[in-house]
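Colleague: From Swiss-Prot, here are the annotated features:
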- Arg16 to Ala: No effect on filament formation (MUTAGEN)
- Arg30 to Ala: No effect on filament formation (MUTAGEN)
- Pro80 to Ala: No effect on filament formation (MUTAGEN)
- Lys150 to Ala: Partially disrupts filament formation (MUTAGEN)
- Arg164 to Ala: Disrupts filament formation. Inhibits TFIIH complex degradation. Loss of interaction with FBXO3 (MUTAGEN)
- Thr168 to Ala: Partially disrupts filament formation (MUTAGEN)
- Arg173 to Ala: Complete loss of binding to host EIF2AK2/PKR. Partially disrupts filament formation (MUTAGEN)
- Arg235 to Ala: Partially disrupts filament formation (MUTAGEN)
- Phe261 to Pro or Ser: Loss of formation of nuclear filaments and GTF2H1 degradation. Decreased virulence (MUTAGEN)
Amino acid sequence: MDYFPVISVDLQSGRRVVSVEYFRGDGPPRIPYSMVGPCCVFLMHHRPSHEVRLRFSDFYNVGEFPYRVGLGDFASNVAPPPAKPFQRLIDLIGHMTLSDFTRFPNLKEAISWPLGEPSLAFFDLSSTRVHRNDDIRRDQIATLAMRSCKITNDLEDSFVGLHRMIATEAILRGIDLCLLPGFDLMYEVAHVQCVRLLQAAKEDISNAVVPNSALIVLMEESLMLRSSLPSMMGRNNWIPVIPPIPDVEMESEEESDDDGFVEVD
């Protein structure tokens, strides 16, 4: 049996929120399709290709889509990355809570890409310590891809768009693109988020009265990478997020009836 995607759009707080849910079918699709990890993707704008290439972009740049991508009970048509330098950090972050990051303005901004709001979902899906079955993973992967690209009706273009977003942000941050071939898009988003967090952490560390577990882990990882793999830190061009200055309520002075004059008997 195969699982096919159903896309739904809800109106929440005045904005359109897309979700993808997979349902069991009664056989293989009757139209061209691909598998991105556990996700079946119907192909309407790209030709399926059985060739093996180094990068996802080697396919969609010529109007094609790899027949199989990523991990699964199949051979991927996109080659895996040569290394996963941030797997340890991803596993550590996978056990933290969102509030560990959102209390600091720069860390919050770092994990707000690519969704436009802070999320640890990509770390959860990429952690080797968090295990979910494919029934849950396929819904989450497809939903995250569509929400990241702000596309509400096309899963195929969402996966292409997400890899384009990863490549664009990687170039901005000074990340080697060979580490982000499009083999595992959820991991690759988490990889870019790690670099963003490491670049952002130095801003929040200088302002933190007492560093929490998230800042401590990021400080330790930063020190280790600077001594062993400094290129993994990227270009270090983070634009600081300045925390807002809290409003200070001033006591209003009572108005004087005598306008500053003192009566003398």
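Placement of Cβ uses the backbone N, Cα and C atoms for every residue, glycine included.
What you see is the original sequence, not a version with the noted changes.
Describe the structural context of each listed feature in the structure shown, including burial, neighbouring residues and relevant distances.
Modeller: In the three-state DSSP scheme, Arg16 (mutagenesis position) falls into the strand class.
Here Arg30 (mutagenesis position) comes close to no residue that lies at least six apart in sequence on the same chain with a C-beta under 8 angstroms from its C-beta.
Sequence-distant contacts of Pro80 (mutagenesis position), defined by Cβ-Cβ distance under 8 angstroms and a gap of at least six in the same chain, are Pro181, Phe183, Asp184.
Around Lys150 (mutagenesis position), the C-beta neighbours below 8 angstroms that are at least 6 residues distant in the chain are Gly116. The DSSP secondary structure for Lys150 (mutagenesis position) is coil.
DSSP assigns Arg164 (mutagenesis position) to a helix.
Here Thr168 (mutagenesis position) comes close to no residue that lies at least six apart in sequence on the same chain with a C-beta under 8 angstroms from its C-beta.
Neighbour density for Arg173 (mutagenesis position): within 10 A of its CB lie 18 other CB atoms from the protein chains shown.
In the three-state DSSP assignment, the secondary structure recorded for Arg235 (mutagenesis position) is coil. Around Arg235 (mutagenesis position), the same-chain residues at least 6 positions away in sequence with a Cβ under 8 Å from its Cβ are Leu172, Arg173, Gly174.
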Colleague: Counting other Cβ atoms within 10 Å, pick out the least crowded of the mutagenesis positions Arg16, Arg164.
Modeller: Arg16
Colleague: Taking the Cα atoms as reference points, how far is Arg164 (mutagenesis position) from Arg16 (mutagenesis position) in Å?
Modeller: 22
Colleague: Need the DSSP three-state call for Arg30 (mutagenesis position) to compare against my parser.
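Modeller: Note: Arg30 (mutagenesis position) is coil by DSSP, not helix or strand.
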